[in-house]
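If you check Swiss-Prot, you get these features:
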DOMAIN    1-208  domain 'CYTH'
MUTAGEN   E2 to A  Loss of 98.9% of the ATPase activity and 97.3% of the tripolyphosphatase activity
MUTAGEN   R52 to A  Loss of 96.7% of the ATPase activity and 98.8% of the tripolyphosphatase activity
MUTAGEN   E154 to A  Loss of 98.2% of the ATPase activity and 72.7% of the tripolyphosphatase activity
MUTAGEN   E171 to A  Total loss of ATPase activity and 92.5% of the tripolyphosphatase activity
Amino acid sequence: MEVEVKLRLLTAAAHLRLTTLLTPYHLKTLHQRNTFFDTPKNDLSLRRAVLRLRFLQNAAVSAASPSPPRCIVSLKAKPTLANGISRVEEDEEEIEYWIGKECVESPAKLSDIGSRVLKRVKEEYGFNDFLGFVCLGGFENVRNVYEWRGVKLEVDETKYDFGNCYEIECETEEPERVKTMIEEFLTEEKIEFSNSDMTKFAVFRSGKLP
């Protein structure tokens, strides 16, 4: 079970102010492309499951020796998001980047990957293969990661086709305590925020900003 604090930054200015204040604690910047798959009848979504390929690259590595791009396949199931605290069952593993790219162009190729996560999707949701699956599209996400007050903060700028959203995420085993700590800091620094009440996937599927 993945447990995260999720707080939405209300404006681009709030995002800029926060990332500026956190500069001394910066670890890395990740450029991510999140792409989703389901059947034409949304069989996974109807059962509160999400199948995602995440393509990412670490922009903090020097230009002289750039990090290779990576691809992570993940299954998220039974999510809840209440009072800015998210709980979701998540299973993920890395696959070859080029194979992931091929699956975006031809989702049926998901059937050819010897992936533990994809095998679980078939077994738990009753699919023989992925021949009927379609690519739903996705969105870009720029994630700045910080080591701050004993926790790892992830500050996201998510770029949908219909606009941008800004969010703080923090995975923790003490969500209430960590949420209070972050909220007090944001309030003290006059950074506008609210509890996140929709996942990024839900925003993407809604086609409009929250």
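Quick reminder: no glycine exception, Cβ is built from N, Cα and C everywhere.
For the mutagenesis positions shown (E2, E154), fewest C-beta neighbours within 10 angstroms: E2.
Straight-line distance linking the Cα atoms of E154 (mutagenesis position) and E2 (mutagenesis position), rounded to a whole number, equals 15 Å. Taking CA atoms as the reference points, E171 (mutagenesis position) and R52 (mutagenesis position) are 19 Å apart. Cα of E2 (mutagenesis position) to Cα of R52 (mutagenesis position): a span of 16 Å. Annotation for R52 (mutagenesis position): same-chain Cβ neighbours under 8 Å, separated by at least 6 residues, are N34, T35, F36, F37, V73, S74, L75, K76, G138, F201. In the predicted model, the domain 'CYTH' (1-208) shows an average pLDDT of 95.
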